[in-house]
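Per Swiss-Prot, the features are as follows:
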BINDING   CYS11, CYS28, CYS31, CYS38  Zn(2+) 2 binding site
BINDING   CYS11, CYS14, CYS21, CYS28  Zn(2+) 1 binding site
MUTAGEN   PRO26 to Leu  Loss of DNA-binding
Amino acid sequence: MKLLSSIEQACDICRLKKLKCSKEKPKCAKCLKNNWECRYSPKTKRSPLTRAHLTEVESRLERLEQLFLLIFPREDLDMILKMDSLQDIKALLTGLFVQDNVNKDAVTDRLASVETDMPLTLRQHRISATSSSEESSNKGQRQLTVSIDSAAHHDNSTIPLDFMPRDALHGFDWSEEDDMSDGLPFLKTDPNNNGFFGDGSLLCILRSIGFKPENYTNSNVNRLPTMITDRYTLASRSTTSRLLQSYLNNFHPYCPIVHSPTLMMLYNNQIEIASKDQWQILFNCILAIGAWCIEGESTDIDVFYYQNAKSHLTSKVFESGSIILVTALHLLSRYTQWRQKTNTSYNFHSFSIRMAISLGLNRDLPSSFSDSSILEQRRRIWWSVYSWEIQLSLLYGRSIQLSQNTISFPSSVDDVQRTTTGPTIYHGIIETARLLQVFTKIYELDKTVTAEKSPICAKKCLMICNEIEEVSRQAPKFLQMDISTTALTNLLKEHPWLSFTRFELKWKQLSLIIYVLRDFFTNFTQKKSQLEQDQNDHQSYEVKRCSIMLSDAAQRTVMSVSSYMDNHNVTPYFAWNCSYYLFNAVLVPIKTLLSNSKSNAENNETAQLLQQINTVLMLLKKLATFKIQTCEKYIQVLEEVCAPFLLSQCAIPLPHISYNNSNGSAIKNIVGSATIAQYPTLPEENVNNISVKYVSPGSVGPSPVPLKSGASFSDLVKLLSNRPPSRNSPVTIPRSTPSHRSVTPFLGQQQQLQSLVPLTPSALFGGANFNQSGNIADSSLSFTFTNSSNGPNLITTQTNSQALSQPIASSNVHDNFMNNEITASKIDDGNNSKPLSPGWTDQTAYNAFGITTGMFNTTTMDDVYNYLFDDEDTPPNPKKE
């Protein structure tokens, strides 16, 4: 241990026991010998109790009170000082500052006059405080900071030179007119005619890792031939009812911006339509989303409805405003985001949020207003639009345009119910809005405070990440990951949509942590001078903690997405979200891998990073089977950037598919330095004809040793104790620990059973029979589906009646999900197969195929006899002569 001269006094234990301290780090000699906790408290500095010192403190306090009254002339200082939490004081004063000082020029003039009237000593104190930016950042959690820029969310940063197009005026122009375009703008690192993507965007990150767009090749998902594109067929009642059912089943539970009872009454012509153009925009957008949620991008049926919706976007539409238009424009923004029209999505969202503000949706109605249904509809629409604003701004690296919210969060109670203690489809948007609102308060405000002079310090990053995790801990119990398996299983049987909501909230939380820490390390690398890099011990420790937390958040994201894919049926909507969060997370190990290659880091860490990258590649290739073009593009980017490492000797080979000749099934394996256990996956429907069993990184255990490697009894005991379990033995947890840092396994999740409505051309227009049930996700609606054994149609309609039944209040919406059994996949062994446990959960899948807990649990006397007396396979004992 090294003696540190900076330690001024003995450790706490030595001072308490009156012992001579060696003043060593991390432990002094006495504490090390007696196994005591060694802690060095800072030396207490006591102020002198003199009249001169008290007079100086009183004068400083008086000037501070005068400054407070000049900035907040209408506030009661005594009332504010009675508040216990410093964070509450900061939030209150920041909100007051925004309300009182909307005009920045007026605020600047006021502060300039305040500075002129300041005494000379106070101005000198302000200058000294500015010069010591590092000290002020360390004391940021104890001091109250009010900033003009932070309050107004003003962004003073300029566009970097490498982001500039050739033409500074017209070079940012963009065009996304082609509805079948294969280009993804944030994968085009060329800044010309691509729009602006700022710091923190995926395009900026791709530039930093050296992605070259000239090596990128466009690739289309194999589209099924659209046999019939007759507009009358696609506009028929039977077709639109199926697509409407798909929207309400596959998308509405996760974005309940549409009031489904009103939607059904409009669809059934039970209420009058105020504007046919506005209704056609909304209705066709819903049909486009419903078609996309069934077949992804394998057909262009959804494009037909999208083009039909655009045809109604006339000049009259933008000369009016309504709730229907706000909802329709928001859904168009969501849809075009999936269809790789990022700038178009941003434009639709801009129209939507500005129109929502013009309708006053960002403010609550008077307390005397008694209709709670209307109040809740307004809140749901606003918070859906607000959450999308934050997500797009972070994704594209563009400024957040909203600075304040005076409207309450929506209620989690359905319109049919009065009170509820269980989950509803509105819990997702409530917790997402709460998470993003807290994030913008604690990160965006603090980020602009330190702007260009000093980046956010490591301590503040850790505080922000802790605040983000604290929000998730305040969520309802059924949305947290530490809920009991039994309780969660019962909830998922009644509410099958809840599983994806829980996972998506976790992914959003981890993506925000990645965003904060990634931005910190970008500034830390670019703006830190050599003098600032010579930090003290606790600063470097906090930077290391940030690095560990960043890699841990990325790894937890990959593990969580893998866990979800292993235990749930995946739809195109789920696949798109999984691929986005996977790609965002894998950029962290890629950046680390490139940094280590420049600094000649250890091969062990490189192998672990490559293993994680290959795991993501494997998952993306599985997601690509769900007809999502974005997955193919992500795979190309990863393979192009990591090609030098994947082809090197230390790289882990990419997943390959080996076919079993007996049954034609495909099994994917990863070959690497560490053995990765396989565990079964739930059968996927409507994906392909090959049953794929792929390796998951969730379980890492010892590789099984050969059954016969010696002839002694001790060797027999050793081998039998390590023998892999038979199919009749229970699945146990591997006794070895992974070589990399372990991640807390995710708790049990039942398979999420989705009521999908296939929309292939054969299914729509004849030639296929399907057995599907049809329930709408909304609690007050139900569709009646009938199966025809002799006809090709999924829905049998009457000539003189509507295809959809009238809305009916139902206490149980998902009765068809209650009777479904979760079946595990089978392990193929020649011609014999035996199913595993019928109730797979995330935890059992995570710990699958471990070694047996006992020594002879799966051993029979035949095994012992064959081991001892089978001379054909048993080699002679080398010690025996």
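Glycine is no exception: its Cβ is also placed from the backbone N, Cα and C atoms.
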Candidates CYS21, CYS28, CYS38: member of the binding-site residues with the richest Cβ shell (10 Å)
CYS28
Do me a favour and check the Cα-Cα span between PRO26 (mutagenesis position) and CYS38 (Zn(2+) 2 binding site); whole Å is fine.
7
Same-chain residues at least 6 positions away from CYS31 (Zn(2+) 2 binding site) with a Cβ under 8 Å from its Cβ, in sequence order, are CYS11, ILE13, CYS14, GLU37, CYS38
Mind telling me which of the binding-site residues CYS11, CYS14 has the densest Cβ neighbourhood, counting other Cβ atoms within 10 Å?
CYS11
For a quick check of packing: other C-beta atoms within 10 Å of the C-beta of PRO26 (mutagenesis position), how many?
11
Starting from the Cβ centroid of CYS11, CYS14, CYS21, CYS28, the recorded Zn(2+) 1 site, name every other residue in that chain with its Cβ within 8 Å, sequence order please.
ALA10, ASP12, ILE13, ARG15, LEU19, LYS20, SER22, LYS23, ALA29, LYS30, CYS31, CYS38, TYR40
How big is the gap, in Å, between the Cα of CYS21 (Zn(2+) 1 binding site) and that of CYS28 (Zn(2+) 2 binding site), rounded to a whole number?
6
